[in-house]
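The feature active site, proton acceptor is assigned by Swiss-Prot to D281. Residues annotated as ATP binding site in Swiss-Prot, with similarity to another entry given as evidence: K154, L228. The feature Mg(2+) binding site is assigned by Swiss-Prot to N286, D298. Taken from Swiss-Prot, the feature domain 'Protein kinase' covers 122-519. Among the mutagenesis entries in Swiss-Prot is D281 to A, noted as: Decreases ATPase activity. Looking at Swiss-Prot, you'll find the mutagenesis D298 to A noted as follows: Decreases ATPase activity.
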Amino acid sequence: MTPAPEPQDPPTIHEPVATEQTDDISDWDVESDYEDGYGAPSKSQAQGGASAADRPKINAHARIDDQMTDLARHASKIRLDNLTMQQIFRDKDRTDNATSDQVLDNHTRMIILNMLNRNIISEIYGTISTGKEANVYNAVAYDNNGERIERAVKVYKTIILGFKDRERYLAGEQRFKTIVDKALSAPRKMIKLWAEKEFRNLKRLHTAGIPCPEPIYLKYNVMVMGFLGDHTNGYAFPRLHDTKITGETLEETEAEWRRLYINLLSMMRRMYQVCGLVHGDLSEYNILYNEGVLYIIDVSQSVEHDHIEATNFLRMDIRNVNDFFARRGVDTLSDRTVYHFITDSTGAVDENGMRKAIDNLYATRPPLAESEEARAEQEIDNQVFRNQFIPTTLEEVYNLEVELGKKVDTRLYQHMLADSKVPESTGGEHKSGEGGESGSEDEEGDEGESGEVESGDEEREEGEGDRFEKKRPRGKKHLDKAEKHAHKMAVKEAKREKRKEKMPKHVKKKLVAANKKRK
């Protein structure tokens, strides 16, 4: 009688260490970013077809440590504030630790090292600016010919959020409505969404030809963009607030400031009409200046023009721009006039057309009195406009009868209304002939006789009757037998042609099985 086989120990399963760092790494999907596993043998081939329950699990924590070890050779290429990466890691001072925690946490550090490994950037060597939501650093890249290219790397803070009012700019954003609720409840997801928002806004501005940093690469909370500054020494362009324009005469200086004011209004209009965006935080601190050109930066909080807060943000931008240029001695337009210029959908969006429109606004406005009382009245009008309720949808117009009695120029929402003349249907005979003549006479004034007005009304009613005559309803059930048969044969023929390009079922099964093995 053969003895019974001795029981064998079950295969060792290496469980990943359940730490907070492991959970964060799995949530951020770091493995998929740095190891694609393309061309590696499948698990079934390596283990001889073992079942899923017997296969050892991957120790993700150990794999990430190995990747950090491989990428550590690039640590010397990151120099922030004249400190090497090793000094930042080893120094235990509270200030250095706070800087490392806010910006260069483990995940952000790994993303930057991976960018260096992929030659997206070659070195980070200095700080351009620091803010409440992100820091911007100097970076260097090299093209295929070995030419040095200056870049800017914007790293959004992830741990200590100095800017906590992001919900106001994200809520109601149609581009992110499917994920904004989850992002608002998780700070790390909100940072990722915030960086993606600015990257997409920069793409819109750059495509529309508005001077701004060129967006190049985005990974989680690290964005690489074009550098706006001197490429020889790495100094960025100055902000508009720090710019000093000095001409040979006082008139030349005032003319240059006025030209910049007109250019900025044109950029705001193009940003609204072409890009469909409102900056939301436009001021002299978010505008760079170099050789007569203005550059728009920091568009992370920009919203679309149909956002629930877009009107308030636009009025705030107009107030900041007018106040700044007024302090520089520019004769600015009123806030109400600038608002109508930006939101008018019928005007031109090219440079020459917008410049002519602004010159026309200056020419047609009422003359300004030099007295203090007149200036005070204009300031009161600006304050009223800044605090006035402007409906964004027609559902918010409550007293319609009162609004219809107002003049067209006093309606703040006039740009949302259609033209007063509704295009009539083609083929109507009332457009030409006696009906058209009587209608035109009725529009000229009160000089026409009552008989002519009545005839015009009769012709108009006849035209409306032709336009609203009864037509056959839609739907297959209202078709006759021949039309139904023709439609049925056309549908069959379309399906027959579609089946010719259909993938065979056995080929589809093989592809599905192959994809499962790769996973």
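Quick reminder: no glycine exception, Cβ is built from N, Cα and C everywhere.
What you see is the original sequence, not a version with the noted changes.
On the structure: features taken from Swiss-Prot.
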{"residue": "K154", "record": "ATP binding site", "Cβ within 10 Å": "25"}
{"residue": "L228", "record": "ATP binding site", "Cβ within 10 Å": "19"}
{"residue": "D281", "record": "mutagenesis position", "Cβ within 10 Å": "17"}
{"residue": "N286", "record": "Mg(2+) binding site", "Cβ within 10 Å": "20"}
{"residue": "D298", "record": "mutagenesis position", "Cβ within 10 Å": "25"}
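K154 (ATP binding site) and D298 (mutagenesis position) have their C-alpha atoms 10 Å apart, to the nearest angstrom. Rounded to a whole number, the distance between the Cα atoms of D298 (mutagenesis position) and N286 (Mg(2+) binding site) is 6 Å. Cα to Cα, L228 (ATP binding site) and D298 (mutagenesis position) are separated by 13 Å. Mean per-residue pLDDT, taken over the domain 'Protein kinase' (122-519), amounts to 78.
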